[in-house]
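A.B. asks: These came from Swiss-Prot, pasted as-is:
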BINDING   R7, T74, C75, M76, Q77, E78, R90, Y108  prephenate binding site
DOMAIN    3-121  domain 'Chorismate mutase aroH-type'
MUTAGEN   E78 to A  No chorismate mutase activity
MUTAGEN   R90 to G  2-fold decrease in affinity and very low decrease in catalytic efficiency
MUTAGEN   R90 to A  No chorismate mutase activity
MUTAGEN   R90 to K  Low decrease in catalytic efficiency and in affinity
Amino acid sequence: MMIRGIRGATTVERDTEEEILQKTKQLLEKIIEENHTKPEDVVQMLLSATPDLHAVFPAKAVRELSGWQYVPVTCMQEMDVTGGLKKCIRVMMTVQTDVPQDQIRHVYLEKVVVLRPDLSLTKNTEL
């Protein structure tokens, strides 16, 4: 098995606990579905949020996923880059897998599709 990174990101319209958790959970569920990821294969998960999000830690959404309570998770603040995407939540999931790197399915939803138009799933913003 190899260690691979699975990337994902989404945006919210409002800085509310409900929307941040809902959009983060939606993103995580799509990453899990697309990559057939099981909690026991996840080494760690890093989540970041842009500085304009304060209502809740996005990592709280991981705890709402059945069986994911033992996955090591941490949150951090994304760099505040001039012209950068606002109200954005990013995920880096480190997993053990036999899947070749070029077959990992990264997931970019909502306004984030502009960040990685080269990846196939960025074309699909509907779940």
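Each residue, glycine too, has its Cβ placed from N, Cα and C.
Distances, neighbours, how buried they are, the whole picture for these features please.
C.D. replies: R7 (prephenate binding site) carries a strand DSSP state (E or B).
Restricting the average to the domain 'Chorismate mutase aroH-type' (3-121) gives a pLDDT of 95.
In three-state terms derived from DSSP, E78 (mutagenesis position) belongs to neither a helical nor a strand segment and is classed as coil.
Within 10 Å of the C-beta of R90 (mutagenesis position) we count 21 further C-beta atoms, all protein chains included.
Secondary structure from DSSP puts R90 (mutagenesis position) in a beta strand.
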A.B. asks: Going by a 10 angstroms cut-off between Cβ atoms, which of the binding-site residues C75, M76 has the sparsest surroundings?
C.D. replies: M76
A.B. asks: Should Y108 (prephenate binding site) be counted as helix, strand, or coil on the basis of DSSP?
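C.D. replies: In three-state terms, Y108 (prephenate binding site) counts as strand.
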